[in-house]
Amino acid sequence: MNYNNKILVSESGLSQKHLIHGDEELFQHELKTIFARNWLFLTHDSLIPAPGDYVTAKMGIDEVIVSRQNDGSIRAFLNVCRHRGKTLVSVEAGNAKGFVCSYHGWGFGSNGELQSVPFEKDLYGESLNKKCLGLKEVARVESFHGFIYGCFDQEAPPLMDYLGDAAWYLEPMFKHSGGLELVGPPGKVVIKANWKAPAENFVGDAYHVGWTHASSLRSGESIFSSLAGNAALPPEGAGLQMTSKYGSGMGVLWDGYSGVHSADLVPELMAFGGAKQERLNKEIGDVRARIYRSHLNCTVFPNNSMLTCSGVFKVWNPIDANTTEVWTYAIVEKDMPEDLKRRLADSVQRTFGPAGFWESDDNDNMETASQNGKKYQSRDSDLLSNLGFGEDVYGDAVYPGVVGKSAIGETSYRGFYRAYQAHVSSSNWAEFEHASSTWHTELTKTTDR
């Protein structure tokens with residue numbers, strides 16, 4: 001199929017063909033145009049603090065080794081031996097000066113260089129050029145306040161530019177709070193859903209919370225419990241949504257610092273966050289200080305999502321068009337007491353981990369929506385994301401990005417899928433940029449409802 005001319009997402013991101021969640025040929029195309037081109041989350045500084053520390057991570061369907069170098073920098077390499085293609089490292093994390101393949105014993109340094117070959121002189125003589133046989137390196141590795149992302153494409157914009165307007169909303173928690181830590185290793189589970197189904201859910205779907213999560217809201221007694229069973233809408237002014245040029249976006253629920261954590265944690269969390277308010281008001285202003293203590297449900301395009309004040313951090317690793325491996329970490333503020341960090345991490349796994357009750361609520365929705373995307377009659381139907389269209393603004397005096405000033409809407413859906421369509425119909429970054437030259441105008445139209 002020629003995706004340069006295939007319209008999978010309508011103008012302004014108002015709808016998507018259902019087949020985007022179930023078509024295997026399209027999935028293979030995504031590996032080239034989405035996962036080989038965009039910035040993908042790898043790890044966090046706190047998980048590889050010392051030289052020689054490494055973790056394995058996924059970039060699309062490929063696995064990489066992410067290693068702290070002797071000079072403190074971080075590099076990433078395909079986890080594939082250059083001799084006969086065997087997986088080089090079979091564990092999730094460790095510390096090593098190098099990596100030795102268990103097939104024929106070829107040894108690579110933590111810098112990716114081929115350092116040793118058994119019986120090299122006897123078997124190869126002078127014919128083996130080890131300098132050309134190092135591990136394939138991920139072209140770009142950059143950090144957003146300790147969160148490490150990698151990109152295979154040299155032409156990609158710098159990570160900070162790629163995050164764009166979304167960074168303004170993330171930095172109060174990621175930077176100005178004093179910094180974050182990632183608690184690993186991640187909980188892992190495989191779901192029978194396309195990777196985009198959970199990514200779109202986290203990018204800004206507050207609409208489903210009261211209904212899908214009714215029992216979880218009631219049993220957890222979180223600050224959002226009043227929404228259970230669609231008993232009420234969030235009041236006017238309770239939040240907003242935003243999206244950005246490269247597809248990253250989020251919803252903001254004001255003053256939701258204790259997130260989905262149960263009632264026993266709420267007083268301690270609210271006191272901890274509240275203690276930083278005076279300093280943050282002075283450093284970054286009242287609005288961004290309020291964003292720090294507000295609940296953000298966010299997706300960094302394409303497949304990294306988070307619920308900031310709930311401490312949930314996700315990577316949706318694709319396996320095929322209808323299968324995704326979900327990695328769930330906890331994020332905690334660096335200066336939290338160690339006991340509070342531990343209890344928050346436990347709460348994350350209890351709510352959104354592999355067996356979490358909030359997670360279980362979502363999975364059936366995501367799985368059946370994805371599986372229906374490959375069925376004959378439903379695959380060409382349109383999935384709607386038009387809620388709030390015509391009310392979004394760009395160039396607001398306070399809030400950057402394309403903004404929908406309501407807690408419930410689909411602003412960030414439209415931005416996510418506008419970027420998605422631009423990528424799958426482009427051959428490179430230059431073509432994507434051309435297709436995105438009027439991105440905010442397209443998303444803020446007031447016609448074509």
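Using N, Cα and C of the backbone, Cβ positions are placed for all residues, glycine too.
Just the original residues are modelled here, none of the noted substitutions.
Here's what Swiss-Prot has on this protein:
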| type | residues | note |
| --- | --- | --- |
| BINDING | C81, H83, C101, H104 | [2Fe-2S] cluster binding site |
| BINDING | H208, H213, D362 | Fe cation binding site |
| DOMAIN | 39-137 | domain 'Rieske' |
| MUTAGEN | N201 to A | Unable to catalyze the cis-dihydroxylation of biphenyl |
| MUTAGEN | F202 to L | Unable to catalyze the cis-dihydroxylation of naphthalene, biphenyl and phenanthrene |
| MUTAGEN | F352 to L | Cis-dihydroxylation of naphthalene results in the formation of cis-naphthalene dihydrodiol with altered stereochemistry. Cis-dihydroxylation of biphenyl results in the formation of cis-biphenyl 3,4-dihydrodiol as the major product |
| MUTAGEN | D362 to A | Unable to catalyze the cis-dihydroxylation of naphthalene, biphenyl and phenanthrene |
| VARIANT | S12 to F | In strain: ATCC 17484 |
| VARIANT | S15 to T | In strain: G7 |
| VARIANT | K32 to R | In strain: G7 |
| VARIANT | Q421 to R | In strain: ATCC 17484 |
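Counting only the Cα atoms, the space from N201 (mutagenesis position) to H83 ([2Fe-2S] cluster binding site) is about 42 angstrom. Per Cα geometry, H208 is the residue among the binding-site residues C81, C101, H104, H208, H213 nearest to Q421 (variant position). Reported as a whole number, the C-alpha separation between S15 (variant position) and H208 (Fe cation binding site) equals 18 Å.
Counted over every protein chain shown, other Cβ atoms within 10 Å are most numerous around C81 among the binding-site residues C81, C101. Checking Cα-Cα distances from K32 (variant position) against the binding-site residues (H83, C101, H213) with a 10 Å cut-off leaves nothing; none qualify.
For S12 (variant position), the nearest neighbour among the binding-site residues C81, H104, H213, judged by Cα separation, is H213. Separation of the C-alpha atoms of H104 ([2Fe-2S] cluster binding site) and F352 (mutagenesis position): 41 Å, rounded to the nearest whole number. In terms of local Cβ density within 10 Å, H213 ranks first among the binding-site residues H83, H213. Around the Cβ of F352 (mutagenesis position), the same chain contributes V260, L307, S310, V312, K314, T328, W358, E359, each under 8 angstroms and 6 or more positions distant in sequence. In the domain 'Rieske' (39-137), helix, strand and coil residues by DSSP number 11 helix, 39 strand, 49 coil.
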